Amino acid sequence: MDKVCAVFGGSRGIGRAVAQLMARKGYRLAVIARNLEGAKAAAGDLGGDHLAFSCDVAKEHDVQNTFEELEKHLGRVNFLVNAAGINRDGLLVRTKTEDMVSQLHTNLLGSMLTCKAAMRTMIQQQGGSIVNVGSIVGLKGNSGQSVYSASKGGLVGFSRALAKEVARKKIRVNVVAPGFVHTDMTKDLKEEHLKKNIPLGRFGETIEVAHAVVFLLESPYITGHVLVVDGGLQLIL
């Protein structure tokens, strides 16, 4: 199998760390983000012949066009990472409906659409590997994150069901569920207070999550699995 990987949400955070690690391991990368300039900057930092694309994962025609373009320029995609995500914290009673919809569209529907688009090629070539980036709150829930928790919890159910659907085609689907990790999404959190509740006593780094993502991408006998990377936080939630 060729080593062509599409990383959605690859311009920053966990997605960018995944792209960096995979580039070092010899993969050809498509770095995909809503902001094309950010994607180009991330792809440029990788060196080599990696490419950047702009895509709003919540729009099916955007996703379809992106896959057509990246396969035209890089070849068939056989590895897919879904790391695009947004979060708008707030109590449910104070959350605007449009904010609910945008989180569900980006965090859940977006991954569904990219997986659907990738299936055509992966089924044709009888093989592929997908890792969707979830969250520990999708498994445990968290006050003030009911919508985000729903989107990430839904991603787990979707991934497990899809893993069953495509296993006979030699396509694997797994989830990595991070806890608190240093990203733009967590930069405003009260780290000193929160890390006291983490058994390992600190926030994680994006590269630590990236190693888990690549492990699942490359593990030929693992599918339908949720790998939690949270410093032990799940032990006390």
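Cβ coordinates are placed from backbone N, Cα and C, and glycine is handled just like the others.
At each noted position, the model has the original residue.
Quantities reported herein were computed from a predicted structural model and do not represent experimental measurements.
One mutagenesis experiment named in Swiss-Prot is GLY9 to Ser, and its note says Unable to restore growth of an OAR1-deficient yeast mutant. Annotation comment: Swiss-Prot describes 11-14, 34-35, ASP56, 83-85, TYR148, LYS152, 181-183 as NADP(+) binding site, evidence class experimental evidence. In Swiss-Prot, the entry for mutagenesis ARG12 to Ala states: Strongly reduced ability to restore growth of an OAR1-deficient yeast mutant. The structure shown retains the original residue. For the mutagenesis experiment ARG34 to Ala, the note given by Swiss-Prot reads: Strongly reduced ability to restore growth of an OAR1-deficient yeast mutant. Strongly reduces NADPH-dependent reductase activity with acetoacetyl-CoA and 9,10-phenanthrene quinone. No effect on NADH-dependent reductase activities. Quoting Swiss-Prot on the mutagenesis of SER135 to Ala: Unable to restore growth of an OAR1-deficient yeast mutant. Summarising the annotation, Swiss-Prot assigns substrate binding site to SER135 and lists a curator's inference as the type of evidence. According to Swiss-Prot, the experimentally introduced change TYR148 to Ala is described as follows: Unable to restore growth of an OAR1-deficient yeast mutant. Per Swiss-Prot, active site, proton acceptor is recorded for TYR148. Record note (Swiss-Prot) on the mutagenesis of LYS152 to Ala: Unable to restore growth of an OAR1-deficient yeast mutant. Abolishes NADPH-dependent reductase activity with acetoacetyl-CoA. Strongly reduces NADPH-dependent reductase activity with 9,10-phenanthrene quinone. No effect on NADH-dependent reductase activities. Under the heading of mutagenesis, Swiss-Prot lists ARG168 to Glu and annotates it as follows: Strongly reduced ability to restore growth of an OAR1-deficient yeast mutant. Increases NADPH-dependent reductase activity with acetoacetyl-CoA. Reduces NADPH-dependent reductase activity with 9,10-phenanthrene quinone. No effect on NADH-dependent reductase activities. In Swiss-Prot, the entry for mutagenesis LYS169 to Glu states: Unable to restore growth of an OAR1-deficient yeast mutant. Increases NADPH-dependent reductase activity with acetoacetyl-CoA. Reduces NADPH-dependent reductase activity with 9,10-phenanthrene quinone. No effect on NADH-dependent reductase activities. The structure shown retains the original residue.
Here the features listed in Swiss-Prot are painted onto the structure.
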| residue | record | Cβ contacts under 8 Å, 6 or more apart |
| --- | --- | --- |
| SER11 | NADP(+) binding site | VAL31, ALA33, ASN35, GLY38, ALA39, ALA41, ALA42 |
| ARG12 | mutagenesis position | ALA33, GLY38, ALA42, THR183, ASP184 |
| GLY13 | NADP(+) binding site | ALA83, VAL181, THR183, ASP184, MET185, THR206 |
| ASP56 | NADP(+) binding site | ARG34, ASP62 |
| ALA84 | NADP(+) binding site | PHE8, GLY9, GLY15, ILE32, ALA33, ARG34, VAL57, THR106, ASN107, GLY110, SER111 |
| SER135 | mutagenesis position | TYR148, SER149, LYS152, ALA177, PRO178, GLY179 |
| ARG168 | mutagenesis position | none |
| LYS169 | mutagenesis position | MET122, ILE123, GLN126, GLY127 |
Structural state of LYS169 (mutagenesis position), classified by DSSP into three states:
helix
For ARG34 (mutagenesis position), which DSSP three-state class applies?
coil
Let me spell it out: for each of the mutagenesis positions (ARG34, LYS152), count the other Cβ atoms within 10 Å of that residue's Cβ, using every protein chain shown. Which one has the most?
LYS152
In which DSSP state, out of helix, strand and coil, do we find SER135 (mutagenesis position)?
coil
For VAL181 (NADP(+) binding site), what is the secondary structure state per DSSP, taken as helix, strand or coil?
strand
Near THR183 (NADP(+) binding site), how many other Cβ atoms are within 10 Å of its Cβ?
20
Using DSSP and collapsing to three states, where does GLY9 (mutagenesis position) fall: helix, strand or coil?
coil
